[in-house]
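Here is the structure we will look at.
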Amino acid sequence: MRALLGICVLALVTPAVLGRTMDRCSLAREMANMGVSRDQLSKWACIAEHESSYRTGVVGPPNTDGSNDYGIFQINDMYWCQPSSGKFSHNGCDVSCNALLTDDIKSSVRCALKVLGQQGWSAWSTWHYCSGYLPPIDDCFV
């Protein structure tokens with residue numbers, strides 16, 4: 001029983017161990033290198049700050065509909081990624097939710113751009129924090 005408890009605890013903390021914590025500049029530079037428009041980078045930095053504190057390995061607590069949000073941009077598993085549990089997902093980004101928890105943010109960025117294209121910035125519940133002040137990113141490229 002004790003071994004089972006240890007395995008369960010390990011399974012719960014594994015995504016946090018696999019992820020990394022970025023900052024506004026490391027995120028802005030990586031996204032710019034991936035071709036994301038520079039005029040959007042402050043907005044993405046704001047979303048990442050408020051959704052995950054720039055942490056890539058975060059799985060959010062269950063939402064009221066039972067879904068969870070994954071990764072640096074907290075992408076929802078009911079609509080955008082396939083959870084490892086096998087529960088139904090529309091999987092609009094055609095990606096596993098676990099792929100959104102790794103150090104490599106390419107899958108997260110691709111999926112977030114798709115969400116933005118279909119739902120706009122208001123797809124993120126924290127967007128209201130970003131509609132006024134945006135974190136500066138110009139100093140990230142000096």
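Backbone N, Cα and C define each Cβ position, glycine as well.
For the natural variant Gly6 to Thr, the note given by Swiss-Prot reads: In strain: G140. According to Swiss-Prot, the feature domain 'C-type lysozyme' maps to 20-142. The active site annotation in Swiss-Prot covers Glu51, Asp69. Swiss-Prot lists Met78 to Leu among its natural variants, and the accompanying note reads: In strain: Canton-S, G02, G130 and G140. Here Swiss-Prot describes Asp94 to Gly as a natural variant; the accompanying note says: In strain: G130 and G140.
The structure, with features from Swiss-Prot marked on it.
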{"residue": "Glu51", "record": "active site", "DSSP (3 states)": "helix"}
{"residue": "Asp69", "record": "active site", "DSSP (3 states)": "strand"}
{"residue": "Met78", "record": "variant position", "DSSP (3 states)": "coil"}
{"residue": "Asp94", "record": "variant position", "DSSP (3 states)": "coil"}
Of these recorded positions, Glu51, Asp69, Asp94, which scores lowest on Cβ atoms within 10 Å?
Asp94
Integer Å distance between the CA atoms belonging to Asp94 (variant position) and Met78 (variant position):
12
Just to be sure I understand the packing, how many Cβ atoms besides its own are within 10 Å of the Cβ of Met78 (variant position)?
18
Could you please provide the mean pLDDT value for the domain 'C-type lysozyme' (20-142)?
97
